[in-house]
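S.K.: According to Swiss-Prot, the record shows the following:
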- Val7 to Thr: Makes about 80% BMCs, 78% diol dehydratase content (MUTAGEN)
- Ile10 to Thr: Makes about 25% BMCs, 35% diol dehydratase content (MUTAGEN)
- Met11 to Ser: Makes about 90% BMCs, 87% diol dehydratase content (MUTAGEN)
- Val14 to Thr: Makes about 70% BMCs, 74% diol dehydratase content (MUTAGEN)
- Met38 to Ala: Does not make PduB', makes about 66% BMCs, with wild-type appearance (MUTAGEN)
- 47-152: domain 'BMC circularly permuted 1' (DOMAIN)
- 154-258: domain 'BMC circularly permuted 2' (DOMAIN)
Amino acid sequence: MSSNELVEQIMAQVIARVATPEQQAIPGQPQPIRETAMAEKSCSLTEFVGTAIGDTLGLVIANVDTALLDAMKLEKRYRSIGILGARTGAGPHIMAADEAVKATNTEVVSIELPRDTKGGAGHGSLIILGGNDVSDVKRGIEVALKELDRTFGDVYGNEAGHIELQYTARASYALEKAFGAPIGRACGIIVGAPASVGVLMADTALKSANVEVVAYSSPAHGTSFSNEAILVISGDSGAVRQAVTSAREIGKTVLATLGSEPKNDRPSYI
């Protein structure tokens with residue numbers, strides 16, 4: 001079978017899956033309830049807020065030293081900052097921070113994506129929230145930590161790599177800062193690692209729905225040299241969701257050819 005025939009076969013399977021409506025819930029059958037809580041880890045430090053999936057640590061500094069603020073070169077200077085840092089995950093944390101700034105009087109002042117994933121193909125993350133009141137900043141970090149149980153729902157991995165999908169009906173300031181996403185419009189993030197998987201996912205997404213490209217990153221251009229391809233899209237909510245789900249199906253199919261079936265550790269939310 002030629003490579004073109006293989007791609008066409010996979011695309012046909014993806015379109016068939018997306019076009020098939022999900023089974024209706026059986027009346028009377030209890031549905032699982034997803035808990036969204038920070039991990040139960042304790043620490044006596046006042047700066048400690050909590051931990052979460054992805055080796056994520058939430059911290060807050062009530063009164064940042066001015067010399068550190070100068071060295072950090074933040075766009076805006078705030079007396080109090082919140083720190084959301086992780087070994088694994090970039091998209092889930094950016095999406096969680098986006099929800100945090102929607103819910104609190106805080107602002108994302110810095111987003112960095114270190115080469116990490118604990119030796120895998122992707123990123124870690126370092127996100128700084130700023131605010132004039134330490135209680136607002138702490139609340140922002142709490143919201144972000146709790147959101148991670150949801151935003152990790154469409155991260156699928158196996159021994160060869162991972163795929164990641166994110167979706168929101170209304171982008172806010174974290175997505176704008178990270179990718180230039182239009183505020184108030186639906187936004188989707190599509191990630192594939194190895195990068196070859198991500199390129200195919202990106203192409204599938206754009207062919208499956210009428211969406212706009214916001215940003216594209218590849219190993220030498222915008223990914224901290226991780227082995228990923230990343231597409232960020234915007235548009236009408238239904239179209240963005242369609243593009244993201246189409247990319248998810250073809251990404252899972254292709255990644256499975258390199259190893260076991262890709263699995264997610266949290267329930268899918270898209």
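Every residue, even glycine, has its Cβ placed from backbone N, Cα and C.
Show me how these features fit into the structure around them.
M.R.: Mapped onto DSSP helix, strand and coil, the domain 'BMC circularly permuted 1' (47-152) counts 41 helix, 33 strand, 32 coil.
Looking just at the domain 'BMC circularly permuted 2' (154-258), the mean pLDDT is 96.
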